[in-house]
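Engineer: Have a look at this one.
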Amino acid sequence: MRVVTKLLYLVVLAICGLGIHGALTHTRVTPPVYPSVSFNLTGADTYGPFLRALQEKVILGNHTAFDLPVLNPESQVSDSNRFVLVPLTNPSGDTVTLAIDVVNLYVVAFSSNGRSYFFSGSTAVQRDNLFVDTTQEELNFTGNYISLERQVGFGRVYIPLGPKSLAQAISSLRTYTLSAGDTKPLARGLLVVIQMVSEAARFRYIELRIRTSITDASEFTPDLLMLSMENNWSSMSSEIQQAQPGGIFPGVVQLRDERNNPIEVTNFRRLFELTYIAVLLYGCAPVTSNSYTNNAIDAQIIKMPVFRGGGYEKVCSVVEVTRRISGWDGLCVDVRDGHYIDGNTVQLGPCGNECNQLWTFRTDGTIRWLGKCLTTSSSVMIYDCNTVPPEATKWVVSTDGTITNPRSGLVLTAPQAAEGTALSLENNIHAARQGWTVGDVEPLVTFIVGYKQMCLTENGENNFVWLEDCVLNRVEQEWALYGDGTIRVNSNRSLCVTSEDHEPSDLIVILKCEGSGNQRWVFNTNGTISNPNAKLVMDVAQSNVSLRKIILYPPTGNPNQQWITTTQPA
């Protein structure tokens, strides 16, 4: 009888453990204590620090690509380090806790009021380690955008983001019960929190839009560029990690602008200027180093990356690519008259689709046109690769736009900004006439947002630049970013952002473009805009926008040196 009673007890226990329809079972073990990063909507100025803290928690290793952190693959993350908990609180005091996977920044579950909800197809790792002291239930849809939008009934392009939307989303997640049946408010709330947490951690462009909306207590709907970023984070990460050391992508990242026009991005520099991508999904890692370097000499050795994921390794080699090269004044590197003869001059010409502007970047360090090598001699020319010293045909492309011949240490230079100008090799003074971009030869028109989310503003030649509130379509705040590294007044592209000299506290003004060292700028992954000639960065003087002064200054890491480009100011 005692045995029968015990068996009945075990049967009843098993049945009770199933709970209501949709409830989950898991192995009852002591769960790990996962790190937590919280955000309270009543502290609007804490949104940026909240995202920095979240990024620090999900980045477990020191693997980087072009100075951007790369998340660890699943095979290298233990269950005890797999998740980060993110409690979100709205002004009404409602709190919901998200569980975020450190492998991909996905929201995989959420919990509130003693209940937790997992997406359809949740894994044992998730169920056995997350919210085990709650009643676990499984939703009848997955966490991807297609599934969530299907539940809502329309796309996220129509769903506002901002403090009001986030507050409502938190309440929707907190009050949801599986028995209620209506998943539309829940799915809508999930679309809001995923974009305002995970996507903002992936892209500083998205962070800026949301941070501005929180500061201004306003709402906005995602533009098509933002949505295309969200849809292409994986492909961006892959292209960046497989790129040649100079940032040349093996393929093309397909984005859309705000008017739904296609944008084809073929190098890291342009992709970063468009998206300010902040974190990469793991794809490829260098074999010989844990990061790619921007240093021209170190970059001579092309590092062959390896794909690690799913318990296997797959070699992911750097490949040859064929691209145009844009330089001073937006002119392209061109073989004179397209003549296929040894010694023919390499010059500047208007960018077009001509064959004589298509250069192949080989993994042996050569740059070739129809098989002939870009070659250094008394001038820069094309020549049979097999009949000249190999060191005369080697080049290193850096992400700052410098193209260096390692043997001489000299860099590719355009002596004049004129069609037909023969290229030369000169000492590197980091001048704009020595700046180049591979692929993406058209200038990018953008706003430049800095301290207190205000926009860089100009008032014509021989005047200072300063910060003012951003105003959509204000021509004084529109800039054209050229492949030569210049920042030009979009309404008059003969005018360049210029440092008066190259010493700390020198003012930044607008002058005629001359291809000089004080007119070349680099948008860095740490958020600064540096002048490589001076080795100083753009700085809002004394962190005081009322002074109306932007200066050169040594890097400090302070907010008054942080900048971001955006084609759609918030």
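Cβ atoms are placed via backbone N, Cα and C, with glycine included.
Don't look for the substitutions in this one, it keeps the originals.
Sharing the features that Swiss-Prot gives for it:
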- GLU199: active site (ACT_SITE)
- 319-439: domain 'Ricin B-type lectin 1' (DOMAIN)
- 441-566: domain 'Ricin B-type lectin 2' (DOMAIN)
- ASN356 to Ser: In SNA-If-M2; loss of carbohydrate-binding activity but no effect on RNA N-glycosylase activity; when associated with E-539 (MUTAGEN)
- ASP539 to Glu: In SNA-If-M1; strongly reduced lectin activity but no effect on RNA N-glycosylase activity (MUTAGEN)
Engineer: Which of GLU199, ASP539 (the recorded positions) has the most other Cβ atoms within 10 Å?
Structural biologist: ASP539
Engineer: Under DSSP, the domain 'Ricin B-type lectin 1' (319-439) has how many residues in helix, strand and coil?
Structural biologist: 16 helix, 44 strand, 61 coil
Engineer: Can you grab the distance from GLU199 (active site) over to ASN356 (mutagenesis position)? Cα atoms, rounded to a whole Å.
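Structural biologist: So the Cα of ASN356 (mutagenesis position) lies 41 Å away from that of GLU199 (active site).
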Engineer: Near the Cβ of ASN356 (mutagenesis position), how many other Cβ atoms are there if near means within 10 Å?
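Structural biologist: Looking across every protein chain shown, the total is 22.
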Engineer: Return only the integer: C-alpha distance in Å from ASP539 (mutagenesis position) to ASN356 (mutagenesis position).
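Structural biologist: Rounded to the nearest whole number, the Cα-Cα distance is 41 Å.
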Engineer: For GLU199 (active site), which DSSP three-state class applies?
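Structural biologist: Note: GLU199 (active site) is helical by DSSP.
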Engineer: In the predicted model, what is the mean pLDDT computed over the domain 'Ricin B-type lectin 2' (441-566)?
Structural biologist: 96
Engineer: When DSSP states are grouped into helix, strand and coil, how many residues of the domain 'Ricin B-type lectin 2' (441-566) land in each?
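Structural biologist: Looking at the domain 'Ricin B-type lectin 2' (441-566) with DSSP, the answer is 18 helix, 47 strand, 61 coil.
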